[in-house]
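Swiss-Prot has this to say about the protein:
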| type | residues | note |
| --- | --- | --- |
| MUTAGEN | Arg21 to Ala | Impairs ATPase activity; when associated with A-481 |
| BINDING | Arg21, Ala444, Asp470, Asn478, Arg481, Gln482, Lys494, Val520, Asn545 | ATP binding site |
| BINDING | Asp472, Glu475 | Mg(2+) 1 binding site |
| MUTAGEN | Arg481 to Ala | Impairs ATPase activity; when associated with A-21 |
| MUTAGEN | Lys494 to Glu | Impairs ATPase activity |
| MUTAGEN | Asp544 to Ala | Impairs ATPase activity |
| BINDING | Asp544 | Mg(2+) 2 binding site |
| MUTAGEN | Cys600 to Ala | Impairs ATPase activity |
| ACT_SITE | Cys600 | active site, glycyl thioester intermediate |
| MUTAGEN | Ile912 to Pro | Strongly reduces formation of the thioester intermediate with ubiquitin; when associated with P-914 |
| MUTAGEN | Ser914 to Pro | Strongly reduces formation of the thioester intermediate with ubiquitin; when associated with P-912 |
| MUTAGEN | Glu1004 to Lys | Strongly reduces formation of the thioester intermediate with ubiquitin |
| MUTAGEN | Asp1014 to Lys | Strongly reduces formation of the thioester intermediate with ubiquitin; when associated with K-1016 |
| MUTAGEN | Glu1016 to Lys | Strongly reduces formation of the thioester intermediate with ubiquitin; when associated with K-1014 |
Amino acid sequence: MSSNNSGLSAAGEIDESLYSRQLYVLGKEAMLKMQTSNVLILGLKGLGVEIAKNVVLAGVKSMTVFDPEPVQLADLSTQFFLTEKDIGQKRGDVTRAKLAELNAYVPVNVLDSLDDVTQLSQFQVVVATDTVSLEDKVKINEFCHSSGIRFISSETRGLFGNTFVDLGDEFTVLDPTGEEPRTGMVSDIEPDGTVTMLDDNRHGLEDGNFVRFSEVEGLDKLNDGTLFKVEVLGPFAFRIGSVKEYGEYKKGGIFTEVKVPRKISFKSLKQQLSNPEFVFSDFAKFDRAAQLHLGFQALHQFAVRHNGELPRTMNDEDANELIKLVTDLSVQQPEVLGEGVDVNEDLIKELSYQARGDIPGVVAFFGGLVAQEVLKACSGKFTPLKQFMYFDSLESLPDPKNFPRNEKTTQPVNSRYDNQIAVFGLDFQKKIANSKVFLVGSGAIGCEMLKNWALLGLGSGSDGYIVVTDNDSIEKSNLNRQFLFRPKDVGKNKSEVAAEAVCAMNPDLKGKINAKIDKVGPETEEIFNDSFWESLDFVTNALDNVDARTYVDRRCVFYRKPLLESGTLGTKGNTQVIIPRLTESYSSSRDPPEKSIPLCTLRSFPNKIDHTIAWAKSLFQGYFTDSAENVNMYLTQPNFVEQTLKQSGDVKGVLESISDSLSSKPHNFEDCIKWARLEFEKKFNHDIKQLLFNFPKDAKTSNGEPFWSGAKRAPTPLEFDIYNNDHFHFVVAGASLRAYNYGIKSDDSNSKPNVDEYKSVIDHMIIPEFTPNANLKIQVNDDDPDPNANAANGSDEIDQLVSSLPDPSTLAGFKLEPVDFEKDDDTNHHIEFITACSNCRAQNYFIETADRQKTKFIAGRIIPAIATTTSLVTGLVNLELYKLIDNKTDIEQYKNGFVNLALPFFGFSEPIASPKGEYNNKKYDKIWDRFDIKGDIKLSDLIEHFEKDEGLEITMLSYGVSLLYASFFPPKKLKERLNLPITQLVKLVTKKDIPAHVSTMILEICADDKEGEDVEVPFITIHL
């Protein structure tokens, strides 16, 4: 066995800077289990290498590959690590080095022979792909099943594919879904065990879940850690069984879901062939799984009869033979189709026609799916697929009227695209090559998209091209899933490196891919102008935020360009296809906004760790960013105070922060330590004592109910303890960040901070005693008026603050350095401070603390990500891409997809049709239609045109936020405007010139129809 010598992470350690986004998908326990797993992949055509790529990126102990067959030109259709120079060499040997580059922690080996099946004992998971015969798969599976080795099989043929999973007689699933354990506050527990949620909060539980309780008063025995099985009664209540013998419920209580491991049993491949268990990939094709189950078996039988050759492309003789084989199998395996179900000859014929094809989108779909099943097999995380799944995308085939498929048009032409030509035909391949496309973003989805496009040959023709843009640069945390990038690329521009990488994959793209580093938005409309958008065939988003997606979507609607949209969140992924005049747009439906945390909860009444983390991040922002920026503005902007006094925000807080920052400037690092220690006392001791002074622990509401009940947890002040890890790190990180603000050298070697050095400074400090403020009011509910709202300008307190500020002229040249929050730098103290600060506040309120990783996830608003989902989702997008190139107009041919690989779940639906409107008996598309006006028309002529040609009386006309015309304008204003061309009118009203790059303008109108009724109508596009 040959191998590479790669660096291994130490046992029990995970490189969080590399795996950070994946850790939030799998968790540390699963990652550590993966690091003890050796994986073998048999077959390194497109499917095998896609699986291997995703598994190596994920980080297993080792990867071994086996494929001694020589590289052929047609392999380049889907095997992205092969080049024409590799033709004739062994696929395994050539691919190993490329796989090894993906992850320095995963050694990649080549298995030299498969003659002795017992050598498989060294592996925990074996994956057999489409180069392995069914007979050999059965033999290998029998050995694996009896030896406790997890076995997975998969193969793709044209637009068809399947996978099979056998994880043995007894496999333990540790976490079926991967979702965060649900938790909630209880308002009541009845004797029969009915648990009711507090404040109409949904519990989110399902029948059969298990929960444990804490902080229940009255039913104290519930708090002993016992697990209770849940029976759901509704969204706000569930039952746990009788609790009569436990006593009587008084108040309080928190439930927490507990994931209980469960065992699953799998059957062998031999058993499953005749009596399969299916996971359905598309419920609209419910009946196809059984047909394809027989069809794929028949393909293997055909190959045995024909010296390993699969049916010839579009050959009816071979197709009829395959149908006969399937018919015979249906008799031998009657359980598969079931009684009275005939063989679907059209489906089997299509399988025969495409058997020699290899399509990047299908390969990417199964490559992501199977790789995730490998990770499940290694870790026990998520629910395995049980046991067969079949998939097809026959809707992707082009219209035979436009692109006829026959033996002649699908024959190989000695091209790297031959396996794609076998499915779609040569003419369609030419149309793919001559497409003009725009990819927005080259991160995880963008890299996968470009890889697939390189394999497709998209944009490689004489009339085709690809434009990709991304204004981001490569970071180490990207390398775990953005596979076109290597460690040497860190710091470089994503789009440029990605473009260079795919040109190396497919030299046909050289000179055909234009990499830009410009953000797509209103500020770059001079770059991405009218002529740019109008030249495109379609657009693909590879973005990670809603605002950018929405902007691109609006551009595509305006220019009537198809848009392929997709996104991932951990193991979840979605795809959406947007077609002009056919479907709704991305912006037509929006996710509900995130539920914000009430300010009163943050300020005074937190009850879970999310609240304390949000509070700590806000404190970080105030201490180290806002204060420094306010000081700098005060010192450089002469009218800063005057402008601040006019604002409705926290004027007093702004002025206090400036005063404190300038009057208490530290002179050395010891001063920074003292500042941090005093802030600890203020935030975690004095402020809590003040809160309890206002609302003692025995306080009652106006209704006579205990004030500290329900979601309000009575806090306790903290006494500083330098040997408490959170207390100490609040001071360490706080002092270091304050030193950064003031340009003071901190005690910031990367070594562990010395407790004794900090202690010697703190021991000599005088910590002020707490004195309650009887005049301080604390807001209890967000709906209540803020009792400490800003005093009016000119009040004594504000005047004193203003007069206390030093004259900026006495501080000429002085400047503070604001801290710019960066979550992924473990040496900058940012997450260290927020973690310590949040945990100290959690200790105040008896909330379970969180480690650095969880704090970073919440404070940094990190999106969990893993290469497997990205690969699968991109595959689905590329199957829709063929339909765009074919200009399909039947909405039923398109598919929007939602997947969750953790369950696993696959859902496909037709896109929602665009909404239609009507005026004066004229129907129009509310999204895609508009009134097109050519030339810089006069306002009066525009009004007349609508009256004569559309039967509409324009009552208002606007450009952006500027009102150009209204029927109620005074006669003088109307006279002034009616004779102006639109461009001059816009200039007059906005007092701005029309930019030179603008050749189209959008005008919004309000209009009355012939009956004088106000009607909704499309916008106007003026083509200059």
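Cβ from N, Cα, C; glycine included.
Nope, none of those substitutions made it into this model, it's the original residues.
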Exercise. Among the mutagenesis positions Cys600, Ile912, which residue has the largest number of other Cβ atoms within 10 Å of its own Cβ?
Worked result: Cys600
Exercise. Across all protein chains in the structure, which of the recorded positions Asp470, Asp472, Glu475, Asp544, Glu1004 has the highest Cβ count within 10 Å?
Worked result: Asp470
Problem set entry | Arg21 (mutagenesis position) to Glu475 (Mg(2+) 1 binding site) - Cα separation in whole Å | 12
Exercise. Between the binding-site residues Asp470, Asp472, Glu475, Asn545, which lies closest to Glu1016 (mutagenesis position), Cα to Cα?
Worked result: Asn545
Seminar exercise, completed: Here the Cα-Cα span from Asp472 (Mg(2+) 1 binding site) to Asp1014 (mutagenesis position), rounded to a whole number of angstrom, reaches 47
Exercise. Among Arg21, Ala444, Asp470, Asn478, Arg481, Gln482, Lys494, Val520, Asn545, listed as contacts of ATP, what is the widest Cα spread in Å, to the nearest whole number?
Worked result: 25
Exercise. Of the mutagenesis positions Lys494, Asp544, Ile912, which sits closest to Asp470 (ATP binding site) by Cα distance?
Worked result: Lys494
Exercise. Roughly how many angstrom lie between the C-alpha atoms of Arg481 (mutagenesis position) and Glu475 (Mg(2+) 1 binding site)?
Worked result: 11
Problem set entry | C-beta crowding around Glu1016 (mutagenesis position), within 10 angstroms | 11
Problem set entry | Largest tally of Cβ atoms lying within 10 Å of a Cβ, found at which of the recorded positions Asn545, Ser914 | Ser914
Problem set entry | When distances run from the Cα of Glu1004 (mutagenesis position) to each of the recorded positions Glu475, Asn545, Asp1014, the nearest one | Asp1014
For this session: Kindly assign Lys494 (mutagenesis position) to one of the three DSSP-derived states: helix, strand or coil.
Result: helix
For this session: Have a look around Arg21 (mutagenesis position) and count the other CB atoms within 10 A of its CB, chains all included.
Result: 21
Seminar exercise, completed: Candidates Glu475, Lys494, Asp1014 (recorded positions) passing the 10 Å Cα cutoff around Ser914 (mutagenesis position) are none
Problem set entry | Those residues of the chain, 6+ apart, with a Cβ under 8 Å from that of Asp1014 (mutagenesis position) | Thr955, Cys1006, Ala1007, Asp1008
Exercise. Counting only residues 6+ apart in the same chain, whose Cβ is under 8 Å from the Cβ of Lys494 (mutagenesis position)?
Worked result: Ser442, Gly443, Gly446, Asp470, Asp472, Ser473, Ile474, Asn478, Gln482, Phe485
Exercise. Which of the recorded positions Glu475, Cys600, Ile912 has its Cα closest in space to the Cα of Asn545 (ATP binding site)?
Worked result: Glu475
Problem set entry | Asp544 (mutagenesis position) and Cys600 (mutagenesis position), distance between Cα atoms, whole Å | 31
